[in-house]
Structure formats: structure tokens, C-alpha cells
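Listed in Swiss-Prot for this protein:
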type	residues	note
ACT_SITE	His145	active site, charge relay system
ACT_SITE	Asp167	active site, charge relay system
ACT_SITE	Ser219	active site, charge relay system
DOMAIN	119-267	domain 'Peptidase S3'
MUTAGEN	Gly906 to Pro	Retention of E1 protein in endoplasmic reticulum
MUTAGEN	Lys1162 to Ala	Complete loss of interaction with host receptor VLDLR
VARIANT	Ala62 to Thr	In strain: A7
VARIANT	Arg63 to Gly	In strain: L10
VARIANT	Ala279 to Thr	In strain: A7
VARIANT	Val370 to Ile	In strain: A7, L10 and MTV
VARIANT	Lys437 to Thr	In strain: A7, L10 and MTV
VARIANT	Met548 to Lys	In strain: A7 and MTV
VARIANT	Glu614 to Lys	In strain: MTV
VARIANT	Val722 to Ala	In strain: A7 and MTV
VARIANT	Met1043 to Thr	In strain: A7 and MTV
Amino acid sequence: MNYIPTQTFYGRRWRPRPAARPWPLQATPVAPVVPDFQAQQMQQLISAVNALTMRQNAIAPARPPKPKKKKTTKPKPKTQPKKINGKTQQQKKKDKQADKKKKKPGKRERMCMKIENDCIFEVKHEGKVTGYACLVGDKVMKPAHVKGVIDNADLAKLAFKKSSKYDLECAQIPVHMRSDASKYTHEKPEGHYNWHHGAVQYSGGRFTIPTGAGKPGDSGRPIFDNKGRVVAIVLGGANEGSRTALSVVTWNKDMVTRVTPEGSEEWSAPLITAMCVLANATFPCFQPPCVPCCYENNAEATLRMLEDNVDRPGYYDLLQAALTCRNGTRHRRSVSQHFNVYKATRPYIAYCADCGAGHSCHSPVAIEAVRSEATDGMLKIQFSAQIGIDKSDNHDYTKIRYADGHAIENAVRSSLKVATSGDCFVHGTMGHFILAKCPPGEFLQVSIQDTRNAVRACRIQYHHDPQPVGREKFTIRPHYGKEIPCTTYQQTTAETVEEIDMHMPPDTPDRTLLSQQSGNVKITVGGKKVKYNCTCGTGNVGTTNSDMTINTCLIEQCHVSVTDHKKWQFNSPFVPRADEPARKGKVHIPFPLDNITCRVPMAREPTVIHGKREVTLHLHPDHPTLFSYRTLGEDPQYHEEWVTAAVERTIPVPVDGMEYHWGNNDPVRLWSQLTTEGKPHGWPHQIVQYYYGLYPAATVSAVVGMSLLALISIFASCYMLVAARSKCLTPYALTPGAAVPWTLGILCCAPRAHAASVAETMAYLWDQNQALFWLEFAAPVACILIITYCLRNVLCCCKSLSFLVLLSLGATARAYEHSTVMPNVVGFPYKAHIERPGYSPLTLQMQVVETSLEPTLNLEYITCEYKTVVPSPYVKCCGASECSTKEKPDYQCKVYTGVYPFMWGGAYCFCDSENTQLSEAYVDRSDVCRHDHASAYKAHTASLKAKVRVMYGNVNQTVDVYVNGDHAVTIGGTQFIFGPLSSAWTPFDNKIVVYKDEVFNQDFPPYGSGQPGRFGDIQSRTVESNDLYANTALKLARPSPGMVHVPYTQTPSGFKYWLKEKGTALNTKAPFGCQIKTNPVRAMNCAVGNIPVSMNLPDSAFTRIVEAPTIIDLTCTVATCTHSSDFGGVLTLTYKTNKNGDCSVHSHSNVATLQEATAKVKTAGKVTLHFSTASASPSFVVSLCSARATCSASCEPPKDHIVPYAASHSNVVFPDMSGTALSWVQKISGGLGAFAIGAILVLVVVTCIGLRR
């Protein structure tokens, strides 16, 4: 659902009122067609009378058009007013008059009321207005926190889409109501606006009102501008003293924005006072009207009244009132008050499958449930005894009361034992619940020592394996560590939101009350209320409170049971219930799950050894510790493992960066630098070694290619020389006595006819004249050298030109006056040089400080761990039961015939085969769902918010811009337009799951299609909504003979299975170094894409050239240079100027990035600047004010292989060839080229001469 309304209107019934004039309107007389003198005099007279009337009106108010006669009353004698509470009656009267005057609506309020008459509707809950819905554009909007339905038949039927991000519900307006809708606008100049209670001030992006002008119940009211357009919808407010800041939903140009001041409260009206019923009469739940409603006076009637009101909102007020018997006096709240509810309950005896000796029994300490939702490993155990209250219903934390037959006995709390594979440490106890910290184990046992010193125990199968908190599996809490969020059971006995169901206990059979006496059966009640049913004779059925005798009867013919409905007991599946309808009560339980922080250890820092593009970590864990790492490029290459012993791990570190996470320590990010062996400005083998370390494949390819070219050139040259000599000498060799001309002889090295061979000649010269020998040898060498140096000089002249041509082929970033493109990389400085005729150049510097990619989310549902609710079974003795349909998730109900259950006192029923048991079960959200649940969202278009720092001249400002589209902002009086981003990339899929502070890209099933044992087996919109869906494969089974229980089978929780198999969160493996955050879900600082920027700088941002220093004789000298290092170069600008001042400095190429943006200059001096480059031989132009100089440097590779910061320069440099390397290439290629050219010339000349013959 798009929460930006569409401006669709068919006409408005309201138009803004024209501005009021400060003078009364007078009827203008009609001028005569032919003016005359008398008419002019009459006109002057009328004007004078009007002026006189206006002066009188300024002194006294005008009379109404139809004055009403006032009734004259006799003046009453003045009496001294009586003082009441320090105030007189006159003061009270004045206060009332002031209140009446204050309630009169002002101009702004009246104007809003006219508009609101059509476009807003009340939202009502149980007949009371809780807020408002507003018609804006083509949509009806209602705050999501306002409970109730819209008080309009057409609008109440609409299907609303809910957005938790904006706290808003939205639906399309019916077509016939669009004429009632208000316009809206995103234009919000600072000033005053209107709403129902008067003026609203808008300043600094916040709406504020005087404190007291708004109140709960105003949620959903619109704020209008002076044209009647909606600019915002009120959600709540935050009291800030004399003024209240409003929490609103408003509109920007292309998106919806929610403004929530700190401390804001929702302004939905509080619900009405909860009412309860008694005998078809209603009353406030906290004020029962009858004396018998006091539990101490009539226990059973009071419990029945509570059962009748168990589902009403004021149930707990009624429970408190009935138990404390409020009589107008105030009761002190104390710890014992928390135990007061337990006087209406009692412990019980239930079936236990293992009573500690391998056999089953009916145990007074039967274990009902074990909860382990706390992440700190704490267990919350529920059993059938009660702790902290004695058998007299008094609070005593040293006692445990348990059921011993029909009686209640006390045990000492110190005898309580809880154990798994070892003894547990008990942290807290109250009522039916125990908090304990236990070692891992496969069973759980609870035991006490009764009054006869016998051990009463119950053991159940339970797998306890607490998971670690954080990234280290430790056992002992450290003295020093790191605090991280976790959950635990809060050790408090105060009332909580968690509750358990109670019900009336069943009639308990007890054969010990029967005795045989001379053919008669005697029933000994012992002060109890007993039901009896004997088949001997007639009429032997009833209830008695005293001993009685059944004549002529046997014990086997009688069935007696004790009935006691003065106390509730827990709704246990191991004890039958007394009533067939699902009557129940509820009580709060202690020890709620709470969000806290847990101290966890921090693994010892690893020993880090930096290598070339890799890092070696020596890990020394004290306990199993999680180690993970990822790269920060497009492919994260995530890896994780649990380390249990000292190991060594080597991790590759690319230029894009790497992040490793060791235990609970903070993640560490590292970047590699372009380090290598050799020298870029040394001998050829050193240069080859240098480039082989940086680009091994390219270097090998280049060297092999150049070698092949050299060999081919040499072989080709030799072949041409041999061919030329052959062509030259062949004709003369075939002609006897022919003489070879001396020119051909020189070219072809042809021997004379009378001369010896070359070897003989050279040997002769060596023996006879060595000086001539060396001259003969030096001549051709000299020729070759002369040709080589000539070619070298030609190449040197073209060197700079060819280098610049190649450099222009690379990626460069140039800044123009009104548009540029900056990289979307946090911390990367981007600078542009702006020139304007008549002004000194201006350096514009921009840097992305922070980015936030926030998708638009639509909550599909939440899922969490379920709990299976198994009410006490209903056993119908001597009859049949029937299941009824109930609107419960995954509800199951079955009736089993032929049951014959036993309780601790004997058979529950008197019949043998006509008994039936009604078993039912359903699924509900676990109590832990409030703290531990996963939310399934559908993600739509994401908005990218960037915080950009802009600096130019004297302006240094940081702005927030949305770069999905065009976003215009004003910085220092200059309009900048940012966006749209070059890449629409997002790390989020269209379906994501959010669990605590982790985000997962996961394809989850839609609402209503969950599968048992999988993610989404239970689904609901919120953790408290009534739209719970469940599919857990719950199936009931037939109870075992002779036992009272409700067996069932069910697929384990899909949520808990998902927690084990959920995999790695997007937080740790997001590409491009994204940092995933929640509340709201967003990706921070993703280094992807470029941001176009357009600007329109005024002339005032520049310095006139006549006012700026004039730089002359600017020269650049590079002192030191280390490439591929963060500002590892230092250069010095030497200059002369006509006056002192400030000059902007800038590098006009992406080959180098300057650290400084401005420099102070004097009449003569030097300026030292720092630069960063990735080139070994950078050559770049630096400007100081309007003067420019070329800087050339010979850079050395960095010494540090790994650094903890990213490079501040562009790594894309082409060609990255040092000047020395180019010189050696030119020398080698020049020599080979000269040799090849000489061979070509010889071949050409010989060929030409041969053709002339």
C-alpha cells in the first residue's frame, strides 16, 4: 500500500475565508449619471457622517441588529461569600467564567472545524471515541495504535493495510466519498499551522503546540495549512515543558516520513472502565456491590462470579477486590500481597510416570511443565505443590504446602531438590513455580521431604542443553567481559502479564471413608462434604456433611467422593475437571521473561602476522569460540567455524578489504596494500620482479611477448642481411673475372678477388697491425650506435605525448561547474575544481559520511514457539459426552468411550463401561513470544539516505539526502541536487525474516499456508492479536487404561527447528561491506554505485580574481612518495605572490588525491601538501589559486602489507608503468629497431641495384 495519497478531487465544499478588513463595510452610493454641485455636497455630507460613525464605533461596540430585551432582576443584597477550601464563591464564579471564555473556539479552531466536518471520522471502541480517521486524497488514514472501528458504515467495511513503520493504517476511499476528502501538500515552510485545538508551530522539522492543547484521544487529527491542505496527521506527543512536540506522519516530495520526538506517547483515548456482571447486573470490576462477593464470606459463590467474568478486561481488578474485601480503606502493598491470590487455590495430586524409583504414582510434586526460553540457561519449572505459602493460607517463604490426600501439609523449603545430571541451583520460588540453573542432562527431577521424612519425587524425560550466549561456549561467568543483550526470568513475585488457568477441582473418590459394620456400610465424613452413591436399596444417593449409615449394603456397592469447591486448582491434564463447560479462572504467575544484558567473556586477541595480501591469525581459545570472516567486495565469501584448540588460520586480504570476527570481540577490518619486491626504478630484472609481485600473469605475458618480438626481430633482420648478401654476390660469382664494385662490397661484405677471407684478413691485421684491427671492428659498431641514439632521441621526444594519450584512455573523474559524479563510498574524499571567468578557482570537496538503505516493509506475520494447551479432561461417569466446536488454533477434540480412570483415592466412576472421557487440546503462542519471535516481511522499493559533507569556501555543512531520485537541498545558499544513484542494488530480497537484530533473506510461506515443523507453523499479525493460525499436526490419542491424562502427538516447533537451521544472517555476509541494522531494518554504508551531483554556485561563493593572491613562478617538487598508501606522498610548492591570503589547492587528475583543500600563502614561500596515489610514476597538475604546476614523482611501493584503513585514492590507473621501465623498454626496442631498420635498408639498396642491372 502506498501511503502517499493521490490528489483526486471532485470539488470541495469549503473555501478559505478571505482576510477580514479592519473597518466595517459601507454601502457605496450609486453615483449620478450627470454629476452636479448639489450632489457633490450631499456626498461630502454622507462621508462626514460615516467618518463620525466610525469614530463612535471605535469607542463603543456596535449594537446588534435585533436587540433583545433583557429581563430586569432585583439586585440581591451583597453578602460575604463563604470560604470553601480557601477559595470564596466569587473566586469560583470567576474561574467558571474564565473557563467558559477559554472554551470558546478561536479563529484557527473554527476554520479547522469547518474542514474537519467532512474529512474526519471518529474511531470508536465499545462506544467510546478513541481517535480519528482522516480522508486525505484518495485514501482514508487511521493511526494503527487506535483501537476500534471507524464510525461510518462504508469506511468500517474497508480492508486496511497496516504499516508498523509509520504506525498507520491505510485504505482506498469509496468513490462516492472522494468529494469529502482533503487535499494534502508536502510544502511545509516554517511558521504556524492549524489544527482542532488552535495553532501549531512548525520549526526545525518539528511540530509543537503549547502544553495542554493536545491530549489522549486526538490521535488521527490532521494539521492544516492556511489553504486547508493537510500537512501532517497527529499520532501523539512528547511533553517538553511549556511546549509539547507532536509525533506526526507527514509527506516529503516523494515519500512518507514519520517524525517521533524522544519520549513520545500515543494519543489514543484510554479504554472505558471495565465492567463485570453479577446476576444480569453490571458494576465496575474494582467495586463489587455485594458482601457475599467477598471470598472470605462465601468462597464458592465468589469463585463462580470470577469464572463468569474471566474474559472481561477488569477481571484482575475483580479478583483483587474479592480477595482483599475492600471496604474503603487503603491496603498496603507488600511481598505477602503478591501471594494473596494463592489463598483461593490449593496444591493437588497428579499422575507422574516416574516417581524416582522407576514406577508411576500419584505424586504431590508432579511436574506439569518446564520452560527454557531464557538465553542464560535458566529453567522455569511448574509442579503441583505450592511454595511460599503454608497450609493456613499465610505467606511463609520457608514453607512448601502439598496435598496429602484430602489434607494440606507443610514441608520445609530447604528440602526442595532439583536435579538433572547433577544438582541444580534454585534461584527463586513462588507458588507452583521454581527457577533453577541446571547442568546439561536428559531428565529433570523435583523432590521434597514430607512431614514423615519421606522423599516425594517426580522425574520426567527432558533434554537440557543450554545454548551459549554470544559467540563463545563458556561455563563460568567472567569477572570482566562484554555486555550483550539476552533474556532471563526476572526474579520478582510481582504480578506479570503471564497467567495460568485454574478450575474447580473434581470430586475425589476415597474408599477409606467407607467401613463395613454388621452388614451395613458406614460413611465417616471427618468434617468433609461427601457425595455418596450406593446401589443397594433405593434412594441411597446424595450429599452429606455428617456421618451416616447405609443399611443392608456392602462396600463394593457404594461409591463415595469428597467434594470441595472452595478453592481452585491448576487446570492440569492429569486431573479431571468438575464441570463439563470450560469454566475456568486465571491467576498471574511470577518470574516473567525479561530482556537484560549478560556479561560474556572476550577471547584473547589473536596474534596477527601480516603477509602479502594475506594475514595469518594464531588463535588461542579458552573454550569453544566462533571464528568467522568475509570479504568486503561484491562476493563476500563468508566462512565460519568453531575453534576448540589453538590453531593457525591464513586469510586472504584483497584490496577491497576483509573483516574477521573472533569470539565476542568487535569485528576487525583490514585492507591490503600493493606491496611487492624489486624496484620500479631499478635495473630491468628488478623492474620485472616488481611488476611480477603486483601483476604476475600480466608481467609474464608482457615479458614473454617482448622476448618473442625481440627474437623475431633479430631473426628477421639476420634473414634480410643474408638474403641481401646472396642477391648481391650471386651475379658476380657466376661471372668469371668480374669485379665487385666497392659500394656493393661494403654493403654485402664481399671479399676482393685478390684478398683473403674475412677471418684471414682479421687474423692478418691482428698479427701485423692491431690498431687497424680495432678500427675495422669499431666502424660498424659505431654506425649501429649512431642509428640507435638517433631513434632513441626520436622516441624520447614522443614519450610524454604518448604517455598522456594512453593516460587519457583510463577512467578519470572530472568536475564541471554544475555537475559531477561522486563515489558512494563512506570516507572517500571527492574534490572538484571549479573555474569561473573573473574569479579565483574554487575547490569543492564532498564526502559521504554515512549511508542508510532502508526498504519499505510490509509485515506479513510473526512466528514463534508455540505451546500446547491441554485442558483438564472431562470424564462423564455413566454417560456420554460430545465435542463442541471452538475457535481455537489447531483445535482438536475427541470423545473416548469405555474408560475407567483411577485417582489416588480409588476409581473415579462407579460405572464399569458406560464412562466417557472428553479430551481436547489446542495451540497458542508461548509466553516467550513477546521477547523471542521472528517477523516475516515483504520488502519493496528501498530508499537510500546519504549523509554528505560538503565543503567549499567558508561553507562546511552536512546534509541528509535521498538519492533514489532527485533530491534538492540548500547548502550555504547554494542549491545542490543529488541523485539518482547509478545502481539500484539492495542486499535485501523481496522476502526477509527479522529475528532480534539479525536479518535473513528467506522465502517463507504466505499467511495461512504454514507446514508442521517448518518456519511459519504458527502465524499471527502481532504478538497479541487474535488472528493466530497454527498447523502443528496435533493429534489426540486414547488414554491409557486406569489413568487420567490426555496423550497426544505433535510435530516439534518449526520455529525452534528454524533457529537451529537458519544459517548465517545477512548481517555477517552482506556484500560491499554493508552493515545490517534493525529497528528499522536498513543496510548501512554499502560501498556501491555513484551519486550524480548538480549544483548552481552563485558568484558570491567565489573570490574575485582581483581580491585573490596572484601566484607567479609556481614550481612543484616531490620530496617523498610511497604509492598505494594513504597520503604517502609529500610535495612542496614553491611560489611568489603579490599579497598574503588563502588559496585553494587541487589536483586535476585522478592519478593523485590531495589531502588539503586550501593553503595559506605569503609573498614568497613554500607550501607542503600531502597526496595519495596508486601509480609508481605519477605525473599530475596541481593548482594553487589560478596558477598551475606539473608534479612528477618516482614512487616506491609501501612497506606495510596490511593496514586497518581503506585507500583514499582511485586504484584504477592505466597505464601503471614507471618512467624507468618505459626508458628500458625504449632502449631495448630502439636497439632492436635500429638493427632491423639497417637490415631493411641493406636489403632495399641491394634489391634496387640488382634491378638496375
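For all residues, glycine too, the Cβ spot is worked out from N, Cα and C.
Features per Swiss-Prot, on structure.
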residue: His145; record: active site, charge relay system; Cβ within 10 Å: 18
residue: Asp167; record: active site, charge relay system; Cβ within 10 Å: 20
residue: Ala279; record: variant position; Cβ within 10 Å: 7
residue: Val370; record: variant position; Cβ within 10 Å: 18
residue: Lys437; record: variant position; Cβ within 10 Å: 15
residue: Met548; record: variant position; Cβ within 10 Å: 15
residue: Glu614; record: variant position; Cβ within 10 Å: 16
residue: Val722; record: variant position; Cβ within 10 Å: 12
residue: Gly906; record: mutagenesis position; Cβ within 10 Å: 16
residue: Met1043; record: variant position; Cβ within 10 Å: 17
(request) Based on Cα distances to His145 (active site, charge relay system), point out the closest of the variant positions Val370, Met548, Met1043. (result) Val370
(request) Give the three-state DSSP assignment (helix, strand or coil) for Val722 (variant position). (result) helix
(message) Quiz question: given the recorded positions Ser219, Lys1162, which has the greatest number of C-beta atoms lying within 10 angstroms of its own C-beta?
(response) Ser219
(message) Could you check which of the recorded positions Asp167, Glu614, Val722, Met1043 is the closest Cα neighbour of Val370 (variant position)?
(response) Met1043
(request) Using DSSP, break the domain 'Peptidase S3' (119-267) down into helix, strand and coil residues and give each count. (result) 11 helix, 76 strand, 62 coil
(request) Determine, from DSSP, whether Glu614 (variant position) sits in helix, strand or coil. (result) strand
(message) Using only C-alpha positions, which one of Ala279, Lys437, Val722 is spatially nearest Met1043 (variant position)? These are the variant positions in the record.
(response) Lys437
(message) Quick check for the class: what is the C-alpha distance, in angstrom and rounded, between Val722 (variant position) and Glu614 (variant position)?
(response) 55
(message) Measuring Cα to Cα, how far is Lys1162 (mutagenesis position) from Glu614 (variant position) in Å?
(response) 47
(request) Quick one: pull the CA-CA distance for Lys437 (variant position) versus Met548 (variant position), whole Å only. (result) 53
(request) To the nearest whole angstrom, state the Cα distance for the pair Glu614 (variant position) and Asp167 (active site, charge relay system). (result) 49
(request) Spatially speaking, which of the recorded positions Ser219, Ala279, Met548, Gly906 is closest to Asp167 (active site, charge relay system)? Use C-alpha to C-alpha, please. (result) Ser219
(message) Helix, strand or coil for Met548 (variant position)? Use DSSP.
(response) strand
(request) Kindly state the mean pLDDT of the domain 'Peptidase S3' (119-267) in the predicted structure. (result) 86
(message) DSSP secondary structure for Lys1162 (mutagenesis position), reduced to helix/strand/coil, please.
(response) coil
(request) Using Met548 (variant position) as the reference point, find which of the recorded positions Ser219, Ala279, Gly906 has the shortest Cα-to-Cα distance to it. (result) Gly906
